[in-house]
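Notes to accompany the following structure.
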Amino acid sequence: MTNIRKTHPLLKIINSSFVDLPAPSSLSSWWNFGSLLGVCLGVQILTGLFLAMHYTSDTATAFNSVTHICRDVNYGWLLRYLHANGASMFFICLYLHVGRGLYYGSYTYSETWNIGILLLFAVMATAFMGYVLPWGQMSFWGATVITNLLSAIPYIGTDLVQWIWGGFSVDKATLTRFFAFHFLLPFIVTALVMVHLLFLHETGSNNPTGIPSDSDMIPFHPYYTIKDILGFLIMLTALSSLVLFSPDLLGDPDNYIPANPLNTPPHIKPEWYFLFAYAILRSIPNKLGGVLALVMSILILAIVPILHVSKQRSMMFRPLSQCLFWLLVAVLFTLTWIGGQPVEHPYIIIGQTASVLYFLIILILMPAISLTENYLLKW
């Protein structure tokens with residue numbers, strides 16, 4: 001008799017995705033982040049659902065409802081901090097996942113890669129709208145500054161901003177719609193994740209060598225299920241430690257001050273995971289130019305497959321490209337640091353230099369070094 005997991009209409013989908021899936025035998029821990037992102041998404045949806053039961057999306061009561069959750073709801077403080085720091089873990093895993101894709105040439109699976117970019121944008125939009133909901137000072141001013149960037153779009157900009165705001169400033173209508181979209185988007189993200197996996201399973205996984213591994217495959221279960229569970233334990237330990245020992249480490253103290261449209265905070269900045277893009281935005285002294293650079297800093301990922309000119313897929317055997325990759329990582333850390341600093345000397349020039357380097361490495365230096373390595377292969 002055939003096993004039910006191979007015949008049942010629903011179980012056979014799960015079976016072919018997580019049990020009998022042929023996987024390359026050489027996958028390293030860098031391949032753990034996909035499953036970790038799945039866990040993060042699950043944690044965020046669950047904690048978010050319970051938070052939404054007690055939250056009120058009204059400017060008069062939003063801040064107090066969050067305080068009420070932390071003080072009066074059973075384990076409300078735990079839910080709130082799991083959700084806030086869960087977002088940080090989500091982005092750590094997300095950036096490591098994208099970095100893995102860049103390093104090992106996974107972007108040559110163009111459908112999977114493009115859905116991934118779409119997912120990145122969707123998660124960033126969700127996180128931005130979620131940050132507005134507690135209605136603290138940084139929530140209000142962050143929403144005002146970032147939505148106002150759309151006014152840089154010629155002709156329709158101002159109308160577009162007022163349409164998003166639902167009025168002439170960030171107010172009750174804005175908060176209500178942001179809550180609605182913040183609730184809706186994670187489910188759209190979940191659907192996109194399924195499409196992401198669908199396209200991935202069409203081609204099979206890449207591996208660290210970048211060499212086709214069709215002749216050396218192992219079943220996903222038990223080998224990679226056990227490996228993934230170890231990843232879950234490490235990540236959940238890190239998240240628990242952050243939540244239970246220093247829950248406000250990654251937050252902004254200004255967000256404990258209720259939103260006040262008459263009082264601007266000295267330094268308006270987004271959460272840490274957007275600081276690199278914020279630094280690129282600020283480094284250009286023109287509004288429209290800054291907005292374009294901001295969008296391009298993420299959208300540039302879409303042209304990475306076109307810029308791949310190397311004869312080898314992975315960077316595993318390309319030491320020169322490896323040096324450039326780690327320089328890019330250093331530039332991103334620098335941008336993240338600069339994004340949190342005030343706009344004054346010497347931070348301005350450091351930010352501008354790092355922004356130029358960021359685009360220079362991806363657009364010019366990486367392809368140039370790849371061509372050099374191709375030439376060296378002939379020796």
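Glycine is treated like the rest: Cβ placed from N, Cα and C.
For reference, Swiss-Prot has these:
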VARIANT   Asn15 to Thr  In strain: Isolate TK 34552 and Isolate TK 34560
BINDING   His83, His182  heme b b562 binding site
BINDING   His97, His196  heme b b566 binding site
VARIANT   Ala152 to Gly  In strain: Isolate TK 40095, Isolate TK 40403 and Isolate TK 40411
VARIANT   Val161 to Gly  In strain: Isolate TK 40114 and Isolate TK 40403
VARIANT   Asp171 to His  In strain: Isolate TK 40043 and Isolate TK 40140
BINDING   His201  ubiquinone binding site
VARIANT   Phe220 to Ile  In strain: Isolate TK 40140
VARIANT   Phe274 to Leu  In strain: Isolate ROM 104264
VARIANT   Phe333 to Leu  In strain: Isolate TK 40403
VARIANT   Val356 to Ala  In strain: Isolate TK 40314 and Isolate TK 40318
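Ranked by Cα separation from Asp171 (variant position), the binding-site residues His83, His97, His182, His201 are led by His182. Per-site Cβ counts within 10 Å over the variant positions Ala152, Val161, Val356 peak at Val161. Considering only the variant positions Asn15, Val161, Phe333, His182 (heme b b562 binding site) has Val161 as its nearest partner by CA-CA distance. Counted over every protein chain shown, other Cβ atoms within 10 Å are most numerous around His97 among the binding-site residues His97, His201. Every protein chain shown contributes to the tally, and the Cβ of His83 (heme b b562 binding site) ends up with 21 other Cβ atoms within 10 Å. Taking Cβ-Cβ distances under 8 Å and a sequence gap of 6 or more within the same chain, the neighbours of Phe274 (variant position) are Met124, Ala127, Phe128, Gly339. Here the candidates are the recorded positions His83, His97, Val161, His196, Phe220, and by Cα distance the one nearest Phe333 (variant position) turns out to be His97. Here the variant positions are Phe220, Phe333; the one with the fewest Cβ atoms within 10 Å of its Cβ is Phe333. Distance between Cα atoms for His201 (ubiquinone binding site) and Ala152 (variant position): 41 Å, as a whole number. Nearest in space to His196 (heme b b566 binding site), taking C-alpha to C-alpha distance over the recorded positions Asn15, His83, Ala152, Val161, is Asn15.
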